[in-house]
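As recorded in Swiss-Prot:
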| type | residues | note |
| --- | --- | --- |
| ACT_SITE | Glu98 | active site, proton acceptor |
| BINDING | 26-33, 58-60, 97-100 | ATP binding site |
| BINDING | Phe128, Val172, Glu173, Val174, Ile175, Gly176, Tyr181 | substrate binding site |
| BINDING | Cys153, Cys156, Cys185, Cys188 | Zn(2+) binding site |
| MUTAGEN | Ser13 to Asp | Perturbes ATP-induced tetramerization. Retaines the enzymatic function with decreased thymidine affinity and catalytic efficiency |
| MUTAGEN | Ser13 to Ala | Loss of phosphorylation. Constant expression during cell cycle. No effect on ATP-induced tetramerization |
| MUTAGEN | Met28 to Ile or Ala | 300-fold higher KM for thymidine |
| MUTAGEN | Leu124 to Ala | 30-fold higher KM for thymidine |
| MUTAGEN | Thr163 to Ser | 50-fold higher KM for thymidine |
| MUTAGEN | Ser194 to Pro | No effect on phosphorylation |
| MUTAGEN | Lys203 to Ala | Resistant to degradation in the mitotic exit phase |
Amino acid sequence: MSCINLPTVLPGSPSKTRGQIQVILGPMFSGKSTELMRRVRRFQIAQYKCLVIKYAKDTRYSSSFCTHDRNTMEALPACLLRDVAQEALGVAVIGIDEGQFFPDIVEFCEAMANAGKTVIVAALDGTFQRKPFGAILNLVPLAESVVKLTAVCMECFREAAYTKRLGTEKEVEVIGGADKYHSVCRLCYFKKASGQPAGPDNKENCPVPGKPGEAVAARKLFAPQQILQCSPAN
C-alpha cells in the first residue's frame, strides 16, 4: 500500500496554469513565427487548449497562421485583440503573430496573463526606419520572457538585426515578404537600395545628411590619441 497521497490536480496540469507573457522579437526572416509555432505546438502536445491570433490584414497565406517557409497552423484573424477576447478566455495558451500591428497588444496581454493565460507574442521590434514599432516595446517590462532573434543579412550574409525596405513607400504598415523587405546588418542597412535615387529623397536608411567621407571624419574625433589627451592627469 502506498503511503504517498497525490493531489487530484497536479501542479503542472492545465487547470493550474499561471499567467505569463513571452515575447519573441526580431527583424523579418529571423524565425519569429517559426518559434511561436514551435512553442504553441509544444503546449498542444501536452494537451493544453491553444489559440493562435493573426493580423487580419495580412492575407498572404489565406486565413491560416503561416511562416515564410509555408508551415501553417489554424489561426483566428483579428484587427483588434479585444474583438477575440471571449475566444481567448476559453483557452490556456494564446499565441499572437505580428503583434506589432495590434494597437491594444499591451492591455490585452496583461489582462490575459492576469487571468492565468500563457501569452506568446511574436513581433517586429522596429520599423524599417529602426524606430519602435507601435506599442510592442511597452510589453517588454510586463513580460516574464523576452528574446530578440537575428536573421542572416540578405546582402552580405552576416548577422542581421534590422529590417530594410526595398521600395519607396513612406507609410509604416506595408505588408510584404522578400519582395518588399530584406533583413540586413548594420553596414548594409545604410547602403542605398538598388533602384532608389541618391540624394535627399532617399533618407529612409540614412543616419545623417552629408557626404560618405564625413562619417569617417566623425570617427577620427574619437581616435586613440585624442582619447588619451582627454584623460585626466595622474
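For all residues, glycine too, the Cβ spot is worked out from N, Cα and C.
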Non-site residues, in chain order, whose CB comes within 8 A of the mean position of the CB atoms of Cys153, Cys156, Cys185, Cys188 at Zn(2+): Met154, Glu155, Phe157, Arg158, Ala160, Val184, Arg186, Leu187, Tyr189
Integer Å distance between the CA atoms belonging to Thr163 (mutagenesis position) and Cys156 (Zn(2+) binding site): 14
Local Cβ density at Cys153 (Zn(2+) binding site) - other Cβ atoms counted within 10 Å: 23
Where Gln100 (ATP binding site) sits in the secondary structure, as DSSP reduces it to three classes: helix
DSSP-derived structure type at Cys188 (Zn(2+) binding site), helix or strand or else coil: helix
Least Cβ-crowded entry, counting other Cβ within 10 Å, from the binding-site residues listed as Phe128, Tyr181: Tyr181
Residue among binding-site residues Ser30, Lys32, Asp58, Glu173 with Cα closest to the Cα of Cys153 (Zn(2+) binding site): Ser30
Recorded positions clustered about Met28 (mutagenesis position) [Cα within 10 Å; pool: Asp58, Gln100, Leu124, Thr163, Tyr181]: Leu124, Thr163, Tyr181
Assigned element (helix, strand, coil) containing Ser30 (ATP binding site), judged by DSSP: coil
